[in-house]
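S.K.: Below is a structure I'd like to ask you about.
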Amino acid sequence: MPHSSDSSDSSFSRSPPPGKQDSSDDVRKVQRREKNRIAAQKSRQRQTQKADTLHLESEDLEKQNAALRKEIKQLTEELKYFTSVLSSHEPLCSVLASGTPSPPEVVYSAHAFHQPHISSPRFQP
């Protein structure tokens, strides 16, 4: 019995039968959705990690800021103290009262003999 031309033609056909085409499209859709779901999950994880990192960095910067503000306050207090010491010393200082400009070595050496203010326990190392 000879083969019908329909059966020989279908063996050389490149497109699957209509039922199989729908099935392979469904498989591709499912695979694409799964791939997209995984990509979205990874993206959310990266976003969460970035937010956590920024939060930790923010906390660290807040601590640094607080420490710097504390240091500014301390230095401001020291400036007030030394300004007060200088103000009380100026009227008693013969080197500063002379009015003639002196080299820094002379001024500092002359002042090395009377420094009761700097020996204050407040500013000892």
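Glycine too: its Cβ is placed from the backbone N, Cα and C atoms.
The domain 'bZIP' annotation in Swiss-Prot covers 26-89 and is backed by sequence analysis. One mutagenesis experiment named in Swiss-Prot is Ser43 to Asp, and its note says Retains the ability to dimerize with JUNB and localization in the nucleus but abolishes DNA-binding. Looking at Swiss-Prot, you'll find the mutagenesis Ser43 to Ala noted as follows: Decreased phosphorylation; when associated with A-48. Here Swiss-Prot describes Thr48 to Ala as a published mutagenesis experiment; the accompanying note says: Decreased phosphorylation; when associated with A-43. Listed in Swiss-Prot as a mutagenesis experiment, His55 to Gln is described as follows: Impairs interaction with IRF4 and the recruitment of IRF4 to AICE motifs, leading to defects in mediate differentiation of Th17 cells. Loss of function; when associated with A-56; D-63 and K-77. One mutagenesis experiment catalogued in Swiss-Prot, Leu56 to Ala, is accompanied by this note: Loss of function; when associated with Q-55; D-63 and K-77. Among the mutagenesis results in Swiss-Prot, Lys63 to Asp has the note: Retains 50% of activity; when associated with 69-Q-T-70 and K-77. Loss of function; when associated with Q-55; A-56 and K-77. The residue drawn here is the original one. One entry in Swiss-Prot concerns the mutagenesis experiment Glu77 to Lys. Its note says: Does not affect interaction with IRF4 and ability to mediate differentiation of Th17 cells. Retains 50% of activity; when associated with D63 and 69-Q-T-70. Loss of function; when associated with Q-55; A-56 and D-63.
Burial and contacts for the listed features, if you can.
M.R.: Following the DSSP three-state reduction, the secondary structure of Ser43 (mutagenesis position) is helix.
Sequence-distant contacts of Ser43 (mutagenesis position), defined as residues of its own chain at least six apart whose C-beta falls under 8 angstroms from its C-beta, are absent.
With a 10 A radius on its CB, Thr48 (mutagenesis position) counts 10 other CB atoms from all the protein chains.
If you take the C-beta of His55 (mutagenesis position) and look for same-chain residues 6 or more apart in sequence within under 8 angstroms, you find none.
Leu56 (mutagenesis position) falls within a helical segment according to DSSP.
Under the three-state DSSP scheme, Lys63 (mutagenesis position) falls in the helix class. Sequence-distant contacts of Lys63 (mutagenesis position), defined by Cβ-Cβ distance under 8 angstroms and a gap of at least six in the same chain, do not exist.
According to its DSSP assignment, Glu77 (mutagenesis position) is helical. Here Glu77 (mutagenesis position) comes close to no residue that lies at least six apart in sequence on the same chain with a C-beta under 8 angstroms from its C-beta.
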S.K.: Taking all residues of the domain 'bZIP' (26-89) together, what is their mean pLDDT?
M.R.: 97
S.K.: Across all the protein chains here, work out how many other Cβ atoms are within 10 Å of the Cβ of Leu56 (mutagenesis position).
M.R.: 10
